[in-house]
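Have a look at the structure below before the remarks.
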Amino acid sequence: MNAKVVVVLVLVLTALCLSDGKPVSLSYRCPCRFFESHVARANVKHLKILNTPNCALQIVARLKNNNRQVCIDPKLKWIQEYLEKALNKRFKM
């Protein structure tokens with residue numbers, strides 16, 4: 001085989017092997033880029049706390065009335081109280 005063909009073939013195969021998975025820009029993106037700050041506690045069916053190494057605290061709520069998922073601002077007073085109560089319950093001796 002011609003040396004140029006071998007080099008091109010090796011480069012193409014290397015590029016294919018390195019391109020597996022998501023692009024770096026997508027794999028490090030935080031799930032919650034925008035927060036809802038006017039979500040009533042009574043309207044929340046379920047809360048999910050996302051723990052990602054490269055993002056701040058992120059809380060996703062499933063709403064009762066339309067089953068929609070929204071990211072809730074973790075600075076809301078009722079969220080702070082909920083988290084404090086959950087942590088106290090978990091680490092209570």
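Each residue's number is its place along the chain shown, starting with 1.
Every residue gets a Cβ built from N, Cα and C, even glycine.
What you see is the original sequence, not a version with the noted changes.
If you look up Swiss-Prot, you'll see Arg41, Ala42, Asn43, Val44, Lys45, His46, Leu47, Lys48, Ile49, Leu50, Asn51, Arg62, Gln69, Lys85 marked as heparin binding site. Leu47 (heparin binding site) falls within a strand when secondary structure is assigned with DSSP. Cβ-based neighbour count (10 Å, all protein chains) for Leu47 (heparin binding site) stands at 15.
Here the residue is the original one, but Swiss-Prot notes a mutagenesis experiment at this spot, Lys22 to Arg: Abolished CXCR4 activation ability, but only slightly impaired binding to the receptor.
Mutagenesis annotation in Swiss-Prot: Lys22 to Ala, described as Loss of chemotactic activity; the structure shown retains the original residue.
DSSP assigns Arg41 (mutagenesis position) to a helix. For the mutagenesis result Arg41 to Ala, the note given in Swiss-Prot is No effect on CXCR4 activation.
If you draw a 10 Å sphere around the CB of Lys45 (mutagenesis position), it holds 10 other CB atoms from the protein chains shown. Here Swiss-Prot notes a mutagenesis experiment, Lys45 to Ser, with the remark: 55-fold reduction in binding affinity for Link domain of TNFAIP6; when associated with S-46 and S-48.
Record note (Swiss-Prot) on the mutagenesis of His46 to Arg: No effect on CXCR4 activation. Impaired dimer formation, leading to increased chemotactic activity. Eliminates the pH dependence of dimerization. For His46 (mutagenesis position), other Cβ atoms within 10 Å of its Cβ number 11.
Quoted from Swiss-Prot, the note on the mutagenesis of His46 to Ser is: 55-fold reduction in binding affinity for Link domain of TNFAIP6; when associated with S-45 and S-48.
Of all Cβ atoms in the shown protein chains, 11 besides its own fall within 10 Å of the Cβ of Lys48 (mutagenesis position). Under mutagenesis, Swiss-Prot gives Lys48 to Ala with this note: Impaired CXCR4 activation.
Quoted from Swiss-Prot, the note on mutagenesis experiment Lys48 to Gln is: Slightly impaired CXCR4 activation and clear resistance to inhibition by heparin; when associated with N-46; Q-62; Q-68 and N-69.
Around the Cβ of Arg62 (mutagenesis position), the number of neighbouring Cβ atoms within 10 Å comes to 14. For the published mutagenesis Arg62 to Gln, Swiss-Prot gives the following note: Slightly impaired CXCR4 activation and clear resistance to inhibition by heparin; when associated with N-46; Q-48; Q-68 and N-69.
Among the mutagenesis results in Swiss-Prot, Lys64 to Glu has the note: Loss of integrin activation; when associated with E-45 or E-48. The residue drawn here is the original one. DSSP assigns Lys64 (mutagenesis position) to coil in the three-state reduction, placing it in neither a helix nor a strand.
One entry in Swiss-Prot concerns the mutagenesis experiment Arg68 to Glu. Its note says: Greatly impaired CXCR4 activation. Long-range Cβ proximity for Arg68 (mutagenesis position), meaning a same-chain Cβ under 8 A and a gap of 6 or more residues, is found for Arg62.
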Sparsest Cβ surroundings (other CB atoms within 10 Å) among the binding-site residues Asn43, Asn51, Gln69: Asn51
Residue from Lys45, Leu47, Ile49, Asn51 whose C-alpha is spatially nearest that of Lys64 (mutagenesis position), among the recorded positions: Lys45
Arg41 (mutagenesis position) versus Ile49 (heparin binding site) - Cα distance in angstrom: 15
